[in-house]
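For reference, Swiss-Prot has these:
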- GLY19 to Ala: No change in activity (MUTAGEN)
- LEU21 to Ala: No change in activity (MUTAGEN)
- SER26 to Ala: No change in activity (MUTAGEN)
- ASP30 to Ala: Loss of activity (MUTAGEN)
Amino acid sequence: MLGNMNVFMAVLGIILFSGFLAAYFSHKWDD
């Protein structure tokens, strides 16, 4: 169970980080 939770947290973090990067760069390119 703990292993699955670790993987879930890692995937969630990557998705959130990717979304943050996408938003950051899209705002940057709007200029």
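In case you wondered, yes, glycine gets a Cβ from its N, Cα and C as well.
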Quick one: Cα separation, ASP30 (mutagenesis position) versus LEU21 (mutagenesis position), in Å?
14
In the structure shown, which of the mutagenesis positions LEU21, ASP30 has the fewest other Cβ atoms within 10 Å?
ASP30
Restricting to the chain of SER26 (mutagenesis position) and a gap of 6 or more, list residues whose Cβ falls under 8 Å of its Cβ, or answer none.
none
Neighbourhood of GLY19 (mutagenesis position) by C-beta distance under 8 A, where only residues 6 or more apart in the same chain count:
none
Check the DSSP secondary structure of LEU21 (mutagenesis position), expressed as helix, strand or coil.
helix
